[in-house]
Amino acid sequence: MSGFGGRGVDEKGFLRWLLGELGVEEDDVAYVDGLVVKVDGAAASTSRLPFQTWADFGWRNVAAAYSDVRVKFAEARLLLASVTAPDLGTAAEVVQGVREASQFFSLAYVGGDLNEGRDVVVDVVLVGWARARVGRAPRPGDVLVTIPQFGYTSLAYRFWQMGGAVVERGVEALKRPKPLWPLPPAECVTAAMDSSDGLGDVLWSMARGVDIVVKELPAPREVLEFAAERGLDVGEIVFNGGEEFLPVFAVRRDCPVESPYVSFAEVVPGEGRVWWRGEELKWRGWAYFRGWG
C-alpha cells in the first residue's frame, strides 16, 4: 500500500487510487476480450435493512450487480456467489434469495463459495457479453435522462414503520429490486451509470472535466408532495437516496427522449461540478468509510 494516503479517504477515493495503480479505467464493470465482468458485495452489518429477510438480502446483491451490467448495454449470463454467515441456516436463506434472483434475471448460477463468520457477507460475480464499451464520462452538449422514480427509497429509509402507499413502494423496491428497465438506443448513449449510492453520487461521478446542470428533479409528484407535507428537503430526498438501481444515461442532444425516460440535466463545459438551482449541489451520495455526503 506504499504511496496511498489513507487519511480522510472514503471507499470511492480508495478505489480510484487502486485503479490508477493498476492502470485500469475507472468504471463500474471490467471489460475483458469482449466480456463484461462485475463483482459486487455487501455486509449485513452495514447494508441489510430492518425489513429485509436474509433471502431479500441475497436477492438485493444479485440485483445490484445486474443493474451495473445492464446499464452498460451488456448481457449478463453467468453468476457466482460467495456467502459468509454465522450458521448454515442463515447461509441457506441467503443462497435461496440468490437462486430466486438468478432465475428472475435469467442468469446461470454456476457456483460460488461458502464461509463461516460473525457477519453475513454476500459477494456476487457476473460474467456476460459486452455489446459495446460504455464509460461514464459525458460530453458537453449531452443531456442526462433517467426514469423519474427517485425518492421512494429515501422515504422508505425514514418512514418504513409508518407504512402508506408511497412508503410501501419504496420498501418493496428495496426488498426485491428489479432493474429490468428498457434501454434507450445504444447509438445515442455516450455514458451511463446506475444509481446505487444515490443520484448525487452519480452526478458527481459523471462530472469529470465537465459541469452538470440539473434542470428538474426526476421524482414522481407523490414523492415530492409527501416530502413537502412533512417539511423535508426535497433535494435530500431525491439526491441522497440510494439503492434505487435506476439508470442515468448521457445521450446526444439530437436523440429523442422517449417514455419511460425524461431529460433532467444538461452537460456543459466546466471543471467537474454539479449545479442545482444556481448553486453547487451539496449532496454526494453514499460511500463506505464516510457515510452520506
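Just so you know, glycine gets a Cβ as well, placed from its N, Cα and C.
According to Swiss-Prot, the protein carries these features:
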type	residues	note
BINDING	E25, D68	Mg(2+) 4 binding site
BINDING	V39, D40, D113	Mg(2+) 1 binding site
BINDING	G112, D113, R136, S196	ATP binding site
BINDING	E243, W286	substrate binding site
MUTAGEN	R136 to M	7-fold decrease in affinity for ATP. 1.5-fold increase in activity
MUTAGEN	S196 to A	90% decrease in activity. However, displays a 30-fold increase in the catalytic efficiency toward ATP due to a large increase in affinity for ATP
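The binding-site residues listed here are D40, E243; among them, E243 has the most other Cβ atoms within 10 Å of its own Cβ. Of all residue pairs in G112, D113, R136, S196, the annotated binders of ATP, the farthest apart have Cα atoms separated by 32 Å.
Per-site Cβ counts within 10 Å over the mutagenesis positions R136, S196 peak at S196. Distance noted between the C-alpha atoms of D113 (Mg(2+) 1 binding site) and D68 (Mg(2+) 4 binding site) is 22 Å. Within the same chain, residues at least 6 positions away in sequence whose Cβ sits under 8 Å from that of V39 (Mg(2+) 1 binding site) are A65, D123, V124, V125, L126. Of all Cβ atoms in the protein chains displayed, 16 besides its own lie within 10 Å of the Cβ of G112 (ATP binding site). In this view, the densest Cβ surroundings among the binding-site residues E25, D68, D113 belong to D68, judged by other Cβ atoms lying within 10 Å. Among the binding-site residues D68, G112, E243, the ones whose Cα sits within 10 Å of the Cα of S196 (mutagenesis position) are D68, E243. In the three-state DSSP scheme, D68 (Mg(2+) 4 binding site) is classed as helix. Look at G112 (ATP binding site): DSSP puts it in a strand. G112 (ATP binding site) sits 13 Å from D40 (Mg(2+) 1 binding site), taking the CA atoms of both as reference points.
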